[in-house]
Amino acid sequence: MNSLFASTARGLEELLKTELENLGAVECQVVQGGVHFKGDTRLVYQSLMWSRLASRIMLPLGECKVYSDLDLYLGVQAINWTEMFNPGATFAVHFSGLNDTIRNSQYGAMKVKDAIVDAFTRKNLPRPNVDRDAPDIRVNVWLHKETASIALDLSGDGLHLRGYRDRAGIAPIKETLAAAIVMRSGWQPGTPLLDPMCGSGTLLIEAAMLATDRAPGLHRGRWGFSGWAQHDEAIWQEVKAEAQTRARKGLAEYSSHFYGSDSDARVIQRARTNARLAGIGELITFEVKDVAQLTNPLPKGPYGTVLSNPPYGERLDSEPALIALHSLLGRIMKNQFGGWNLSLFSASPDLLSCLQLRADKQYKAKNGPLDCVQKNYHVAESTPDSKPAMVAEDYTNRLRKNLKKFEKWARQEGIECYRLYDADLPEYNVAVDRYADWVVVQEYAPPKTIDAHKARQRLFDIIAATISVLGIAPNKLVLKTRERQKGKNQYQKLGEKGEFLEVTEYNAHLWVNLTDYLDTGLFLDHRIARRMLGQMSKGKDFLNLFSYTGSATVHAGLGGARSTTTVDMSRTYLEWAERNLRLNGLTGRAHRLIQADCLAWLREANEQFDLIFIDPPTFSNSKRMEDAFDVQRDHLALMKDLKRLLRAGGTIMFSNNKRGFRMDLDGLAKLGLKAQEITQKTLSQDFARNRQIHNCWLITAA
């Protein structure tokens, strides 16, 4: 009897143990990452040919204690290598693990290689050559603490390489994991199986091979025992011949069918090639089709299983499309696949909740470094009077109501950018802004008292409902998370896409960027204030301080301002402002852009202006500003400097976003100024529900 070890992906050990026992293995013992077992020579070859789950089959050769590199060398040399290698066999060493003595795996591999080669030269035998790429024998050494375990890797290449997939092709899951997913899916061979996001077809091919009794090792060309002196070619040929006979019989007797689809024509072509090379191409129908086009291929029965490994995203900007995808799949399953089973394998379990289905079973597994879950569902048969469940019903109804109200109003006003929803319902704490045919959903970060999983699930529901109500493509929804800035610069950089969208606001054309910054380049709540500036600016010299992207300057310029001066500390936003001006034909010396600390520039400037717009941050302690700024504390000092630049009969429009801001009217009077609050006049319909979003004042000489 041979003592053997089969390695596998984490989470599949018990499944592998059952498989090995069914092959005839005895004394199976599960450990993390694999199974120890025993079997005769035939079982060695049976496990190599038939295991769908094992990553490798190892023949342990011995162990040794390693307190020095000499210990490793002598421990390896104690094995009788000369009776293990066929004459002329090449070899390679795979060394893993480190300890205080062996601190580099390459060094460990070199010491093992030296010990093996020296075992031959000491007996005056030809030394075997190393071949790292395609060796006849692979020696595996695993060092754990002070113990080195030495084994012969009888697999050669990993057993997931079945021989049907082009090695250059990208596979999100290995074939061994795919086989486990099939086994755990609840699918019964003989019933239909469908993968609507099949990629290169791995799940379907593994299922078809399982169903037709086709050994996973049947198409492999190389093995790790070809240079092994104890290899029994006669028994191997018997095992191989039996596998070929069973495969022919299984294919001839199988009557059910497999269906695969994907939106990418190139991967579908690869899937067809892979299925043909696996010998089961005639059983699988592959189509180029998006999930949105998915239909039941057998509406009159029999019932089957939908099995898939849908895409998942680690980036925030990919989530809306994935949420929409899962939500859509859930609706299609309920509408078209009543009575079927569904099994999905995912690294993003939160996305699976978008299906709006209750899982019957779930399994955990590792896909490389990723923690994954597989959930199995049974889709209830729909009845004529059953109504589809609505996602986030209260939110959906409110958004639909707001859309009906604001869409018509925005068209009449001549604006393309407006707020559709602003935390109208406390449990759906987001803002939804429309920018032409794009939508930005800003999630207000939930308090720490709210369960993070529940908050994330609610956000997923919001996104799915928003896409559905507005009828937009998922890739035209941008998701952002907004937190209190705590004194940080509000113009935080989020990305580097550099994609700008041209939008219309009354008679102005403006550039917005929906993805790269927390804000988009256009403060929607100041829309009416900008229009007022345009109406007030004819023939006047206009100053815009803390100008951001210069949208107020554009309105003033279009309103007939004699000159405009735009000041901001950020070169990025000044360049953006210049693009906005150029888009509206506002170029030349009459339109100046100045990069400067606005407060420092204000103290030193000696020019005169008829109309000044200033919208400072509530608080700023930017390293590039000379002093920290607090709008409540410092607004009077600001007005003192502004008065010096204000021409007789001129007007300052002052706005800020501080909630509860109190204008120091007595202090203003001492400066010879008076203030008229115009906040209500500057709040448009879409911001009428949030009366504290900003406050706005007209300040003139008393």
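Even glycines carry a Cβ here, placed using N, Cα and C.
Keep in mind the model shows the original residues, not the substituted ones.
What Swiss-Prot annotates here:
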DOMAIN    43-154  domain 'THUMP'
MUTAGEN   ASP195 to Ala  Does not affect methyltransferase activity
MUTAGEN   ASN309 to Ala  Impairs m2G2445 formation, but does not affect m7G2069 formation
MUTAGEN   ASN397 to Ala  Impairs m2G2445 formation, but does not affect m7G2069 formation
MUTAGEN   ARG530 to Ala  Does not affect methyltransferase activity
MUTAGEN   ASP568 to Ala  Impairs m7G2069 formation, but does not affect m2G2445 formation
MUTAGEN   ASP597 to Ala  Does not affect methyltransferase activity
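Positions of the features from Swiss-Prot, shown on the structure.
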residue : record               : DSSP (3 states)
ASP195  : mutagenesis position : strand
ASN309  : mutagenesis position : coil
ASN397  : mutagenesis position : helix
ARG530  : mutagenesis position : helix
ASP568  : mutagenesis position : strand
ASP597  : mutagenesis position : coil
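For ASP195 (mutagenesis position) paired with ASN397 (mutagenesis position), the C-alpha to C-alpha distance reads 34 Å.
Within the same chain, no residue at least 6 positions away in sequence has its Cβ under 8 Å from that of ASN397 (mutagenesis position). In this structure the C-alpha atoms belonging to ASP568 (mutagenesis position) and ARG530 (mutagenesis position) are separated by 17 Å. Between ASN309 (mutagenesis position) and ASP597 (mutagenesis position), the C-alpha separation comes to 53 Å. Residues in the domain 'THUMP' (43-154) partition by DSSP class (helix H, G, I; strand E, B; coil) as 37 helix, 33 strand, 42 coil. Rounded to the nearest whole angstrom, the C-alpha distance between ARG530 (mutagenesis position) and ASP597 (mutagenesis position) is 23.
In the structure shown, the C-beta of ASP195 has more C-beta neighbours within 10 angstroms than that of any other entry among the mutagenesis positions ASP195, ASP597.
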